[in-house]
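According to Swiss-Prot, the mutagenesis experiment GLY19 to Ala carries the annotation: No change in activity. Swiss-Prot documents LEU21 to Ala as a published mutagenesis change and attaches the note No change in activity. According to Swiss-Prot, the mutagenesis experiment SER26 to Ala carries the annotation: No change in activity. Under mutagenesis, Swiss-Prot gives TRP29 to Ala with this note: Decrease in activity. Annotation of the mutagenesis experiment ASP30 to Ala in Swiss-Prot: Loss of activity. Quoted from Swiss-Prot for the published mutagenesis ASP31 to Ala: Loss of activity.
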Amino acid sequence: MLGNMNVFMAVLGIILFSGFLAAYFSHKWDD
């Protein structure tokens, strides 16, 4: 169970980080 939770947290973090990067760069390119 703990292993699955670790993987879930890692995937969630990557998705959130990717979304943050996408938003950051899209705002940057709007200029």
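Using N, Cα and C of the backbone, Cβ positions are placed for all residues, glycine too.
Original residues only.
Each residue contributes its Cα atom, and for GLY19 (mutagenesis position) and SER26 (mutagenesis position) these two points are 10 Å apart. A straight line from the CA of ASP30 (mutagenesis position) to the CA of LEU21 (mutagenesis position) spans 14 Å. Around the Cβ of GLY19 (mutagenesis position), 10 further Cβ atoms fall within 10 Å across all displayed protein chains. Distance noted between the C-alpha atoms of LEU21 (mutagenesis position) and TRP29 (mutagenesis position) is 12 Å.
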